[in-house]
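Since the structure comes first, as structure tokens, the remarks are kept for the end.
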Amino acid sequence: MTLPGGPTGMARPGGARPCSPGLERAPRRSVGELRLLFEARCAAVAAAAAAGEPRARGAKRRGGQVPNGLPRAPPAPVIPQLTVTAEEPDVPPTSPGPPERERDCLPAAGSSHLQQPRRLSTSSVSSTGSSSLLEDSEDDLLSDSESRSRGNVQLEAGEDVGQKNHWQKIRTMVNLPVISPFKKRYAWVQLAGHTGSFKAAGTSGLILKRCSEPERYCLARLMADALRGCVPAFHGVVERDGESYLQLQDLLDGFDGPCVLDCKMGVRTYLEEELTKARERPKLRKDMYKKMLAVDPEAPTEEEHAQRAVTKPRYMQWREGISSSTTLGFRIEGIKKADGSCSTDFKTTRSREQVLRVFEEFVQGDEEVLRRYLNRLQQIRDTLEVSEFFRRHEVIGSSLLFVHDHCHRAGVWLIDFGKTTPLPDGQILDHRRPWEEGNREDGYLLGLDNLIGILASLAER
């Protein structure tokens with residue numbers, strides 16, 4: 001069964017209905033287009049200023065008094081300033097359409113988006129996960145270092161300058177669509193990933209993620225599989241600054257102040273071959289020992305205390321044991337709320353009731369969002385059960401990404417395929433059988449069954 005191109009309530013590529021009748025979204029522009037608008041506007045403003053200078057000088061007396069009978073000139077306005085960083089080239093693929101707006105979603109009465117300082121970025125960026133390598137920490141979270149990526153645009157309140165140098169200070173007065181800033185909106189992209197994995201694409205609706213060959217392999221095959229509508233659209237590989245990046249669909253595009261939850265699926269987050277390599281060439285990790293100690297000082301063994309270090313498989317097995325991974329087949333990695341605050345304090349969230357309370361807090365009583373999440377998860381499960389890709393791959397370290405906003409839009413996607421591995425010819429997985437070393441079962445469907453059951457229980461309350 002092939003899913004539609006997006007979650008329940010999401011429009012197909014090609015455009016979306018406006019949030020409210022008569023309220024149309026301004027088109028997004030690239031940095032190059034913004035610069036052309038900027039130069040044209042500055043030229044027009046400079047010409048107008050030059051033409052108006054004689055009248056302004058003739059209208060004033062010595063001492064700055066305005067003659068009787070002449071209208072007093074209004075004070076110099078506060079002009080927005082536009083700061084454009086280095087431009088990235090446009091990327092040709094067309095981005096998918098934003099989610100469909102099912103209900104009106106207007107600003108609060110009396111508010112004006114023009115009164116607030118604004119920031120613009122040439123591209124929205126979404127979390128499509130990040131593959132974790134054996135020598136990398138599982139918990140390198142919440143990095144916003146990519147906020148300094150090239151191709152960002154910032155619109156801020158300008159200075160109140162005098163008439164003499166007013167036109168020298170102006171940067172632009174171009175009317176531009178407002179897009180959330182990279183740093184504020186996308187600090188959560190590292191909820192379960194690694195620092196520096198993401199980059200602004202320079203095209204709205206797309207994100208660049210540092211390329212790994214296993215993930216490129218998986219995404220290319222997923223685009224031809226029944227699961228295509230359940231994963232971020234893949235638009236190939238591009239080069240930036242000498243590095244290769246995957247060009248992916250921005251899963252936040254079209255959401256207004258999105259809330260995001262990352263749920264890591266499966267009963268384990270390490271490959272069987274990682275266990276083998278770790279036994280053959282064990283490497284001690286002091287950083288993981290410290291993380292273990294911070295959660296439970298009694299968790300390390302006497303030998304680990306003496307070494308003040310643990311191996312990564314040991315840490316990951318311990319972490320999965322204290323979370324819901326081993327018991328429910330999934331665990332909550334992190335949540336980003338609409339106000340931008342992030343939380344990853346879910347390491348010991350283990351029972352069904354604890355998980356239910358987390359989701360209850362996440363949806364904030366929005367029954368429509370909960371219904372959409374539940375329907376989407378059921379669609380994903382139906383598709384996984386008929387997917388040839390899924391039957392023939394060990395899916396490790398992958399997540400389900402939940403996204404919704406205050407307009408009742410909601411979506412769920414499978415993300416992060418850096419550790420998804422093809423099985424030997426002829427072997428298939430059930431994805432529900434218990435894992436024993438050697439059978440390569442990952443427990444993905446076991447976790448999805450439990451997740452659907454928990455959300456169904458929440459919907460009945």
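Positions of Cβ are set from backbone N, Cα and C atoms, glycine also.
What Swiss-Prot says about the mutagenesis result for TRP188 to Ala is this: Decreases to 44% of kinase activity.
The ATP binding site annotation in Swiss-Prot covers SER197, LYS209, GLN249, ASP250, LEU251, ASP262, LYS336, ASP416 and rests on experimental evidence.
Here Swiss-Prot describes LYS199 to Ala as a published mutagenesis experiment; the accompanying note says: Decreases to 80% of kinase activity.
For the mutagenesis of ASP262 to Ala or Asn, Swiss-Prot gives this note: Decreases to 12% of kinase activity. The structure shown keeps the original residue. Here the Cβ of ASP262 (mutagenesis position) has 27 other Cβ atoms within 10 Å, regardless of which shown protein chain they belong to.
According to Swiss-Prot, the mutagenesis experiment LYS264 to Ala carries the annotation: Loss of kinase activity.
Residues or ranges marked as substrate binding site in Swiss-Prot: LYS264, ARG285, LYS312, PRO313, ARG314, TYR315, MET316, GLN317, TRP318, ARG319, LYS419. In the shown protein chains, 25 other C-beta atoms lie within 10 A of the C-beta of LYS264 (mutagenesis position).
Among the mutagenesis results in Swiss-Prot, ARG319 to Asp or Ala has the note: Loss of kinase activity. The residue drawn here is the original one.
In Swiss-Prot, a published mutagenesis experiment is listed as ASP416 to Ala, annotated Loss of kinase activity. ASP416 (mutagenesis position) counts 29 other C-beta atoms within 10 Å of its own C-beta, drawing on all protein chains shown.
Across the structure, ARG319 (mutagenesis position) and LYS312 (substrate binding site) are spaced 10 Å apart at their Cα atoms.
Classification of LYS209 (ATP binding site) by DSSP places it within a strand. According to DSSP, TRP318 (substrate binding site) sits within a helical segment.
The number of other Cβ atoms within 10 Å of the Cβ belonging to MET316 (substrate binding site), over all protein chains shown, comes to 22. The two recorded residues, LYS419 (substrate binding site) and GLN249 (ATP binding site), show a Cα separation of 20 Å. Site extent for substrate: among the recorded binding residues LYS264, ARG285, LYS312, PRO313, ARG314, TYR315, MET316, GLN317, TRP318, ARG319, LYS419, the largest C-alpha separation is 22 Å.
The Cα atom of ASP250 (ATP binding site) lies nearest to that of LYS199, taking the recorded positions LYS199, LYS264, LYS312 as the candidates.
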